[in-house]
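As given in Swiss-Prot:
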type    : residues      : note
DOMAIN  : 204-266       : domain 't-SNARE coiled-coil homology'
MUTAGEN : Gly123 to Glu : In tg94; severe reduction in anterior body wall muscle contraction (aBOC) and expulsion during the defecation motor program
Amino acid sequence: MPRDRLKELQEKATVNTIHAYNYDPPARKYDVESQPLINQDADFEMFLERCSNIRGGLKSLEEDYDAVVQLHGALLSTPGADSENSNKLKSHNQMFFSKAEQIKNSLKILSEETSRIPTTACGIMRAKSDQVKSIYKTFENIMLNFNREQDEYKEKAKRKIVDYLKIRNMQLSDEEIENAVSSGNLSEVTKGVMLALNEKKALYDEVKSRADELKNLERQMGELAQMFHDLHIMVVSQAKMVDSIVNSVENATEYAKQARGNVEEARNLQKRARKMKVCIIIGSIIAVLILILFIQSAVCHFTPIC
């Protein structure tokens, strides 16, 4: 009985179709180890964004500094105790120190991250270092201006206290006023000012208000001194890192010059080798020709062929 070839071909076609639908292509091999853990471009963009945020904080810090300067002028020009402006001054000073501390910590983190960049990425390292250095400079200028303003206000407030005390014919030296303010015993020194009359009481209140402001200034000056100390340490660390970058760039330049010299020397050696090879070939050809001539002359001499 002949086989049904048509039915057999249909069955094979059905099997091939099923295999085609069930075919699972092999997964593409992906070498994870060869891929970088950090995208350098994305990392640098994030770094610039953080620098931009810190610059925004510096702008806010400068606004607080301007407000402190205006309040100092208002307090020095206002007769009598001004509790409202004194409270505003205290609030702005607290905000200034709080923001300055945050900026200092952020700069410290950026500086540490920059120092951990491998020396092979000199371009990125230098760009980040320049950004941090610029922010450091701006921050340092704001802090120096604030410190200078605090010193000037302290001296003006002390002179105003002396002027008030002179009204009651109380002569105190700068050292006595300094000790009274720092110890909080100004009331003992100026107790002669406190009389029954309302005018004298107001005068005493103003002197005491100025003294309280000076006490706050003394405390803030101590905080400023500590902050400047920390800032100096970070600037020194940043300078060392910049020196390291410069040394790396100089070493890379020296290596490049040395490599260029090696390449030129290799080219010269290659030229010499070619010349030597040509000379050897020419010499070999000449030697072969001489040998042929010698053999020919010898054959002609010893045989009657020639």
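Backbone N, Cα and C define each Cβ position, glycine as well.
Those substitutions? Not in this structure, it's all original residues.
Secondary structure at Gly123 (mutagenesis position), as computed by DSSP, is helix. The average pLDDT computed over the domain 't-SNARE coiled-coil homology' (204-266) stands at 67.
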